[in-house]
Amino acid sequence: MATVPVYCVCRLPYDVTRFMIECDACKDWFHGSCVGVEEEEAPDIDIYHCPNCEKTHGKSTLKKKRTWHKHGPGQAPDVKPVQNGSQLFIKELRSRTFPSAEDVVARVPGSQLTLGYMEEHGFTEPILVPKKDGLGLAVPAPTFYVSDVENYVGPERSVDVTDVTKQKDCKMKLKEFVDYYYSTNRKRVLNVTNLEFSDTRMSSFVEPPDIVKKLSWVENYWPDDALLAKPKVTKYCLICVKDSYTDFHIDSGGASAWYHVLKGEKTFYLIRPASANISLYERWRSASNHSEMFFADQVDKCYKCIVKQGQTLFIPSGWIYATLTPVDCLAFAGHFLHSLSVEMQMRAYEVERRLKLGSLTQFPNFETACWYMGKHLLEAFKGSHKSGKQLPPHLVQGAKILNGAFRSWTKKQALAEHEDELPEHFKPSQLIKDLAKEIRLSENASKAVRPEVNTVASSDEVCDGDREKEEPPSPIEATPPQSLLEKVSKKKTPKTVKMPKPSKIPKPPKPPKPPRPPKTLKLKDGGKKKGKKSRESASPTIPNLDLLEAHTKEALTKMEPPKKGKATKSVLSVPNKDVVHMQNDVERLEIREQTKSKSEAKWKYKNSKPDSLLKMEEEQKLEKSPLAGNKDNKFSFSFSNKKLLGSKALRPPTSPGVFGALQNFKEDKPKPVRDEYEYVSDDGELKIDEFPIRRKKNAPKRDLSFLLDKKAVLPTPVTKPKLDSAAYKSDDSSDEGSLHIDTDTKPGRNARVKKESGSSAAGILDLLQASEEVGALEYNPSSQPPASPSTQEAIQGMLSMANLQASDSCLQTTWGAGQAKGSSLAAHGARKNGGGSGKSAGKRLLKRAAKNSVDLDDYEEEQDHLDACFKDSDYVYPSLESDEDNPIFKSRSKKRKGSDDAPYSPTARVGPSVPRQDRPVREGTRVASIETGLAAAAAKLSQQEEQKSKKKKSAKRKLTPNTTSPSTSTSISAGTTSTSTTPASTTPASTTPASTSTASSQASQEGSSPEPPPESHSSSLADHEYTAAGTFTGAQAGRTSQPMAPGVFLTQRRPSASSPNNNTAAKGKRTKKGMATAKQRLGKILKIHRNGKLLL
């Protein structure tokens, strides 16, 4: 039977509950209590030798400490920071001098520290009670020792102990700590600060002060039968040895604290809970090296308060303090929540939650205590309303803060985090609603009482003082309407001359002190309504009105530009008896108004563009309007009137053409005086402009930036007699200069007529020219040779009908000359058939002419051909701009990048493959030459089709456009033909996609419109001699059985439009839905381009 191994000098088996250490010599294990080694000391031992091995191997050696500035008494390196709590830190802290706490600590006898005293004076500063007499505090006799604490609390009680030198917490039994306390050789500095003994036998020896019992929420409002037990924070025992130090902290939950020193002495380092100090504390506490920074060095003042034996110190909510124990000390303490500083308690609680601090003196169930207090306040409000009394102001303010906290805790996203502390059987939503109602009733009642008090006083000074206090700080509310000022100033003008001194109040050299925070809080709560009440009650008194007008006039004159100096002369008088009393108040308001005007002007200039210096006077004129001076317009913005100015200066009525719409787009963009959002500083608040500048329209404008880039590299344009060379000067060019559009080019005689009648022919031509211009951007003479001569000849005739200028360049024998000739045709074509396009397309034509170096001889040579193409000037084209806000951008998106079927993207690199020289006709385009030429060709080819149809079956005679479905046109456009057609690949004239798509679009228009306009027919017959015969005769010779591809489209789809019989029959029929107007028909026809290229 194996024996159980034994260890240590006591030769006992291994015990898991006892600390043991191994000897490095004999490798045996020893209990720490048997060999005198504490568990906390073991990490510092490098080599341990048991008592038996010490005789042969020597004593144990400790680790070499390299951070004496942190944990040891040795010399500290100058480079490394001092650790808080180390011996070097304590030494420096003792030698440092601090401001005396006499300035902030109130010394009050215990008998005077009552509830009435606290409500009257508040509890915002520490209170030191020299003796416990009259305080109601019960503590043991001074002969009470630490050993007595062990006896009454229990030696096995586990306590949290702070290692001061390392600023770390550990747990020990009370017996072990008491043994350490009475030991003569203290190797460490240990501190017990959170021994709560309210549930032990020692609780009967200690009772908190009476004032704490009366103020504490937990003592008064927490039900005894609640499911959650009361927080045990009222009775703490502090056992601190010499040089114990607790770093700066805020008590958990923002609770107030009381300390009574039974034995020894304690030193408190107190810091006010100002907003800046709390922010600094939060930043310091969240730093990883906060234990190496003394927080008192970061604030303006830290007060030193020494509490000696028998004294009691009360520390209010939110105060940041640290404690030092110069000698061994035994003290008692407690924490409590109260209604005198609810706001500070809530703020400290939020800071604690953000920092996620694990304080040793945690206030458990803080939110539960707040809920119980809220329920009590609701009952108190109801009782006060029934009795006709008013609750104290601090309770009303505390109820508002609590109700706001309740709302935040019960929000949907935060409820899961806070519902654990919600008391049982509570209806939070109902409590919040009822409490808000009672608060509102209480505030209304208090405001109703206030005018009565003012009436009893019946003094001008009192009225003026109330008016000054309750006047809101907003410059808008402080300024009456301009019309009221003018009326009063007219009446007061005679008094102005007599009173030179009181009217012009001198500017004080130093600004007066701002009002205290409690006053501003009251002003925030009901400032607006209080102001109204005070104005109504004080309106009959003339001195008040004079004073207000005098101040308002001076404030306005300082806000106005220097040229408005008339306001300085009309100064209102103030009676002599009121000048002495009110001069300081007026100066205060004057400083406030002056600061606001300067800050507003500073923000305006900071956020404005360079032209803002020219616009500031106009804006200040508008600010003087009655709208800006309206008292009810509390939240009006600085540039709210700028919107009115913009609406007056909006675009004039312009042509509905495409570039007319683009010009409107340019003019719509207001000339900005500031950035997209203007922030106006108003006492530290930022207000956002109600009408921001819309930047959305800038994105499409950048799409046209390639036109500007093109202009930068173009050669100097050639001066021509028929084109205005000064067209580059635009009256309404934008500041950025990304797109310049000529608006001064002289149009033709018929241009204004068509412009006024809403014609869109100009816009369509401009679209074609823009498309041609983009399509020809990257062509050069060496890119690729042209197509065969027969193909060029056929396509040239077709494009001369359509006036598609860019593709002429691919038909010339010499590549570069063809480009110049095509641009010449483009320039003259726009001049001849301007119809409203002269103003908008002039600059693009000049750019095109400048790039291709137009020859004047070629220009005259092609003039006759173009004259024959444009004989339909009496035709009125309906506008297409209603499809999109910016049709030029929509139509550009329909273009193709190359000969592929992919749609054109404006952001992609423009460079179509050769020999294609032009883009297909874009959506919204209608060119008269295409209609007339193709209609005439269709008329001739339809007769040939009629002769062929006699030899065919009866089913083919019934072929009409009414029976032709969209699938027919789709299949034809995809390259399939009917029985009378041939594949498009066999026809040489169909090798250019631009010409085929142009012809197909117009042919589809004729075929799908059963009742075309009569102008179209007359024009097509008149132009048939040139367009049809001159172009197609050679191509159609000997091929009567196989007509050309354009004829295929027109023959299959247009017999009703070309045949007189079908035309007469069609007039009797009702037009199709969506095909009544030319605009509808054209829009329907142009959709065939979306499926890809057309093969004829």
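Using the three backbone atoms N, Cα and C, a Cβ is placed for every residue, glycine included.
Here the original residues are kept at every noted site.
Small disclaimer: the values here were computed from a predicted structure and weren't measured.
With a cut-off of 8 Å between CB atoms and residues at least 6 apart in sequence, the same chain places Pro13, Tyr14, Met20, Asp28, Trp29, Phe30, His31 near Tyr7 (mutagenesis position), listed in sequence order. Annotation of the mutagenesis experiment Tyr7 to Ala in Swiss-Prot: Abolishes binding to H3K4me2 and H3K4me3.
A mutagenesis experiment is reported in Swiss-Prot for this position, Trp29 to Ala, and the note states: Abolishes binding to H3K4me2 and H3K4me3. Trp29 (mutagenesis position) falls within a strand segment according to DSSP.
Taken from Swiss-Prot, the feature 2-oxoglutarate binding site applies to Thr193, Thr246, Tyr259, Lys266, Tyr321, Thr323. Here the Cβ of Lys266 (2-oxoglutarate binding site) has 25 other Cβ atoms within 10 Å, regardless of which shown protein chain they belong to. Taken residue by residue with DSSP, Lys266 (2-oxoglutarate binding site) is part of a strand.
Swiss-Prot lists 197-353 with the feature domain 'JmjC'.
Looking at Swiss-Prot, the entry for mutagenesis of His249 to Ala says: Abolishes demethylase activity. The DSSP secondary structure for His249 (mutagenesis position) is strand.
What Swiss-Prot records for His249, Asp251, Tyr321 is Fe cation binding site, and it gives experimental evidence as the kind of evidence. For Asp251 (Fe cation binding site), other Cβ atoms within 10 Å of its Cβ number 25.
Counting every protein chain shown, 21 other Cβ atoms lie within 10 Å of the Cβ of Tyr321 (mutagenesis position). Tyr321 to His appears in Swiss-Prot as a mutagenesis experiment; the accompanying note says: Does not alter iron-binding nor activates histone demethylase activity.
Mutagenesis annotation in Swiss-Prot: Ser757 to Ala, described as Abolishes phosphorylation by PKA and activation of demethylase activity; when associated with A-899; A-954 and A-1056; the structure shown retains the original residue.
A mutagenesis experiment is reported in Swiss-Prot for this position, Ser899 to Ala, and the note states: Abolishes phosphorylation by PKA and activation of demethylase activity; when associated with A-757; A-954 and A-1056.
Here Swiss-Prot notes a mutagenesis experiment, Ser954 to Ala, with the remark: Abolishes phosphorylation by PKA and activation of demethylase activity; when associated with A-757; A-899 and A-1056.
Looking at Swiss-Prot, you'll find the mutagenesis Ser1056 to Ala noted as follows: Abolishes phosphorylation by PKA and activation of demethylase activity; when associated with A-757; A-899 and A-954.
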Surrounding CB atoms that lie within 10 Å of the CB of Trp29 (mutagenesis position), all protein chains: 15
Listed recorded positions among Tyr259, Lys266, Tyr321 whose Cα sits within 10 Å of Asp251 (Fe cation binding site): Tyr321
Non-site residues, in chain order, whose CB comes within 8 A of the mean position of the CB atoms of His249, Asp251, Tyr321 at Fe cation: Phe248, Ile250, Ala257, Ile315, Trp319, Ile320, Ala322
Candidate nearest His249 (mutagenesis position) in space, where candidates are the recorded positions Thr193, Tyr259, Lys266, Tyr321, Thr323 and distance is Cα-Cα: Tyr321
Those binding-site residues of Thr193, Tyr259, Lys266 having Cα within 10 angstroms of Tyr321 (mutagenesis position): none
Model confidence over the domain 'JmjC' (197-353), averaged pLDDT: 93
Spatial neighbours of Thr246 (2-oxoglutarate binding site) that are distant in sequence (at least 6 apart) but have CB under 8 A: Thr162, Asn191, Thr193, Ala322, Thr323
Cβ within 8 Å of the mean position of the Cβ atoms of Thr193, Thr246, Tyr259, Lys266, Tyr321, Thr323: remaining residues of the chain near 2-oxoglutarate: Leu238, Cys240, Phe268, Ala322, Thr325, Ala333
Thr323 (2-oxoglutarate binding site): secondary structure state under DSSP, collapsed to three categories: strand
